[in-house]
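K.L.:
Below you'll find the structure I mean.
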Amino acid sequence: MAERKGTAKVDFLKKIEKEIQQKWDTERVFEVNASNLEKQTSKGKYFVTFPYPYMNGRLHLGHTFSLSKCEFAVGYQRLKGKCCLFPFGLHCTGMPIKACADKLKREIELYGCPPDFPDEEEEEEETSVKTEDIIIKDKAKGKKSKAAAKAGSSKYQWGIMKSLGLSDEEIVKFSEAEHWLDYFPPLAIQDLKRMGLKVDWRRSFITTDVNPYYDSFVRWQFLTLRERNKIKFGKRYTIYSPKDGQPCMDHDRQTGEGVGPQEYTLLKLKVLEPYPSKLSGLKGKNIFLVAATLRPETMFGQTNCWVRPDMKYIGFETVNGDIFICTQKAARNMSYQGFTKDNGVVPVVKELMGEEILGASLSAPLTSYKVIYVLPMLTIKEDKGTGVVTSVPSDSPDDIAALRDLKKKQALRAKYGIRDDMVLPFEPVPVIEIPGFGNLSAVTICDELKIQSQNDREKLAEAKEKIYLKGFYEGIMLVDGFKGQKVQDVKKTIQKKMIDAGDALIYMEPEKQVMSRSSDECVVALCDQWYLDYGEENWKKQTSQCLKNLETFCEETRRNFEATLGWLQEHACSRTYGLGTHLPWDEQWLIESLSDSTIYMAFYTVAHLLQGGNLHGQAESPLGIRPQQMTKEVWDYVFFKEAPFPKTQIAKEKLDQLKQEFEFWYPVDLRVSGKDLVPNHLSYYLYNHVAMWPEQSDKWPTAVRANGHLLLNSEKMSKSTGNFLTLTQAIDKFSADGMRLALADAGDTVEDANFVEAMADAGILRLYTWVEWVKEMVANWDSLRSGPASTFNDRVFASELNAGIIKTDQNYEKMMFKEALKTGFFEFQAAKDKYRELAVEGMHRELVFRFIEVQTLLLAPFCPHLCEHIWTLLGKPDSIMNASWPVAGPVNEVLIHSSQYLMEVTHDLRLRLKNYMMPAKGKKTDKQPLQKPSHCTIYVAKNYPPWQHTTLSVLRKHFEANNGKLPDNKVIASELGSMPELKKYMKKVMPFVAMIKENLEKMGPRILDLQLEFDEKAVLMENIVYLTNSLELEHIEVKFASEAEDKIREDCCPGKPLNVFRIEPGVSVSLVNPQPSNGHFSTKIEIRQGDNCDSIIRRLMKMNRGIKDLSKVKLMRFDDPLLGPRRVPVLGKEYTEKTPISEHAVFNVDLMSKKIHLTENGIRVDIGDTIIYLVH
């Protein structure tokens, strides 16, 4: 039962969503054609795209978060009257799908079908996380395949497929790559449709040569790029098998599928004379220990160099005659990268053990230490890097731990012959400031985690995890030349600086071990390949021009683009393995996935007219155009304004229709993506648009919005920990609108965002409550107040609605969706709740329905299904998808401020009343609780008391002189302290200054005004009924502070009224209800001087909560006040011998004699000690 209760509201929302989606589908709301729109372009068009997701699995919440930004933007721009297009393609190009299919095929060959795998234990994952593994990899260079990223925890592909819930019969089909293309794309579309995406699905397609139209489009793009000299042929880094003598692609690998080359900066540490005895035979040669680092930006902080005493090293001769010292394994890699005279040959000149070069003196680039020494580290591994490790103890936990070991342990130094002067003088050098960790992050974290030595592997792994990612994304450089710049922006610049100075080289090795099928361990080699020459000066210059005019919504994104344009060189655009389009002039090569995805947004504009609603482009073409007819000249005509009409059998009006679509929709108004795509895909996107339309800058991208990664409940999303949600799971759990609301609330900046499940649950409740309230208002239309909407609270509410429209409009415009949700839903609902509470005379019908309409429109981009449903409840004939953004009326800021003032005063009075009722601490009081006050006088000040007036004048003077800032308290205190008129009040002055400063931050400069902008007394008097009811008092009066005693006059200031509570004395009477079986009881009540029927009934209602309506209660008195109450009541004769009390009658109380008289029409009557009340 409880379970059902838990899903009722979600089920309600999901039911609405299903109905609304069918309605949109039937009405084809999101299908748009340029030919129909050109007549109505007064407000312009809006074309938005999202990087098509890769089709080797279901879409997850991370994808959904990024694409929600497109979705919300389109929803908003539709309301602003623009013609909106949001198309959605699906990416299948590249190696992962083919590699997975081939892996399955191989498992079936080896182990049968279904496979019977051996019971051998899976390789144990290394628990110690090596420094390099946590560093942010440069995704444009060493791009880990998505297959590796999504492999889950199973060693076998069959197991991975099984974890997706597939049966053995279904899994077999996935051994053919084509089946992946049939299976996952329809599921992606199904999931996205359930989300309610505003997509024109006719324009969707999958990539690769499976779709002949898209294939033809990519071939055209590459022929054009080659024609324009953007594509070159030459050496590029690739995984290579020396034994096989050729590149080793995924399908040729025994292990290491999806592994790519990893780029290091190879640091040259020059050995100084006198050389260690083992190297003495090489006198006259330049000898370098070469260290591979992923963190060139930290090299300013080198204090020493590490080698492992018991590891074998070699010295080999490089192509220019220098000697490099490193491991044999690293030298083998280098020999295929142009380091040696002959490719693949390592000319060894010396074999040595690490201990034989300990204590050698070195000169290292960038560091402030002139000489550093080779010291022992016992944890260096042979399988990564060069076996030589440069030491930066300021930023590497491993290095500070090992250095402290040597400093603390004299015996350890003695064992390896290390002198004190080689270790003790060397202290960590501040290089990077990391928020929360300071400028020596490794020192801080090692102290925090109490790391004792270099053998605390687990703690060191934790330390690295905590500081490396944060350092990359948030670290700020402290060294000259780069001071104040972000690490991620200067990493490449510093690397280039060292390479240009001859102090470093680029070195590559495989990210992980790769074994070829011939059981050969692969290396990274320079091999001939086709590449895009992104480093070419003119191309870079033009792309920089494009970037200048690009809206990035955030400075960090722009800096990231600028940094990328600074270091980006060649990008290999061809592979020999995988799925994709073949290079038109060299068919053995396939175009890789980061290269066929740069201008496909142009294909969206015409796809629906070419491929007939079929993802594979295999259905009949709506224009009757065959793929073979789409020659290079035809594509030129469609996409290039000046291109002549081609020789073709296609009718001119058909090609003009394609051209019209492109000209109408281009350029792309917004592209949204995760920030990790800025250094690769998004930069290539700019480059390729500039290359394809060099003379037409009006076709270049207009805006790019990059967002942070999505956390789930404040933790990283991960399948292995179970903290993971697919898109379809999220909709099942929260409904589409519930999920969308939480996505909007997750975050706006390039910092990590957070999807909080509790927020999604709370959102569901809010949405459900909101629609129920709307239904209630529609049902109670007649009972809502009509006539002029002119009360104080009517006018405040109207102003708050208009202010909400304006603020929310600005937030949507800037794509600050979390803020738009705050101003357009949370604060908007709060304004309604406040109005409902304050409007004691009832809410105004016109305002209530204006509010519902405006709220529905402001929320529609986030929760379109529910808003469409409410739109229908309001009796609107058309879809909300065709509605317009609400028009904001005038905003009376003064009125809004006065309402805020009213809420603050009410809050303060409640607190003061609570304190008044609490007995003073330390005083012995009677056990009797304090009696609640009945009356209150509120004192308001027209002007500040003289001491506050003087203080404020001083503050305002400083504020205006300091460009809107106040100086330190010391400065203010010394000036105020020297003023004779303030001497007496100094104890009060600084607390008053502190209050003003605090309010200045919240409310702005108006807090320094010497008078309020509204009439304080009038605001309180207009709301006196609300205040009286809210505090449950009998009566409140409002007076000026000038009428009060000195203490109040001195402390009362504008905007901060003071008050006095009191108990008005009265005489107690019995209030008796003689009606049988109605649940109303008899009670005692105080009657006070001047009371009338209304005040007594209100007092009764506070005691008898069963009475809801004042007008339903009548009071009567006994004709005989003495004997009447003593007679036994007779059923059916409740009114006998009693007289109704008129509402005009006034009660007079004689406190001395404890008697009460009633005065009515000049007649005075004694009422005794009992009154009758009747409830009808």
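In case you wondered, yes, glycine gets a Cβ from its N, Cα and C as well.
No substitution from the list is modelled in this structure, which keeps its original residues.
Features from Swiss-Prot:
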- Tyr52, Tyr54, Leu594, Ser597: L-leucine binding site (BINDING)
- Pro242 to Glu: Reduced leucyl-tRNA ligase activity (MUTAGEN)
- Gly245 to Ala: No effect on leucyl-tRNA ligase activity (MUTAGEN)
- Gly245 to Asp or Arg: Reduced leucyl-tRNA ligase activity (MUTAGEN)
- Gly245 to Pro: Loss of leucyl-tRNA ligase activity (MUTAGEN)
- Pro247 to Ala: Reduced leucyl-tRNA ligase activity (MUTAGEN)
- Asp250 to Glu: No effect on leucyl-tRNA ligase activity (MUTAGEN)
- Asp250 to Arg: Loss of leucyl-tRNA ligase activity (MUTAGEN)
- Asp250 to Ala: Reduced leucyl-tRNA ligase activity. Decreased activity in pre-transfer editing and no effect on post-transfer editing of tRNA(Leu) mischarged with methionine (MUTAGEN)
- Lys719: ATP binding site (BINDING)
K.L.:
Just checking a number: largest C-alpha distance across Tyr52, Tyr54, Leu594, Ser597 for the L-leucine site, rounded to a whole Å.
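P.N.:
Taking every pair among Tyr52, Tyr54, Leu594, Ser597, the longest Cα gap is 12 Å.
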K.L.:
If one looks at the chain holding Pro247 (mutagenesis position), which residues at least 6 apart in sequence have a CB under 8 angstroms from its CB?
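P.N.:
In sequence order, Thr238, Ile239, Tyr240, Ser241, Ala525, Cys527, Thr576 meet the Cβ cut-off.
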K.L.:
On a count of neighbouring CB atoms within 10 A, which of the mutagenesis positions Pro242, Gly245 is highest?
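P.N.:
Per the Cβ count within 10 Å, the most buried is Pro242.
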K.L.:
Translate the DSSP assignment of Tyr54 (L-leucine binding site) into the three-state scheme.
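P.N.:
In the DSSP reduction, Tyr54 (L-leucine binding site) maps to strand.
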K.L.:
Going by Cα-Cα distance, which of the binding-site residues (Tyr52, Tyr54, Leu594, Lys719) sits nearest to Pro242 (mutagenesis position)?
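P.N.:
Nearest in space to Pro242 (mutagenesis position), counting only the binding-site residues, is Leu594.
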K.L.:
Of these binding-site residues, Tyr52, Tyr54, Leu594, Ser597, Lys719, which scores lowest on Cβ atoms within 10 Å?
P.N.:
Lys719
K.L.:
Centre the Cβ atoms of Tyr52, Tyr54, Leu594, Ser597, go out 8 Å, and tell me which other residues of that chain have a Cβ in range of the L-leucine site.
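P.N.:
Other same-chain residues near the L-leucine site: Pro51, His91, Thr93, Gly94, Thr207, Ser593, Asp596, His681.
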K.L.:
Closest to Lys719 (ATP binding site): which of the recorded positions Tyr52, Tyr54, Gly245, Leu594, Ser597, going by Cα position?
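P.N.:
Comparing Cα positions, the closest of these recorded positions turns out to be Tyr54.
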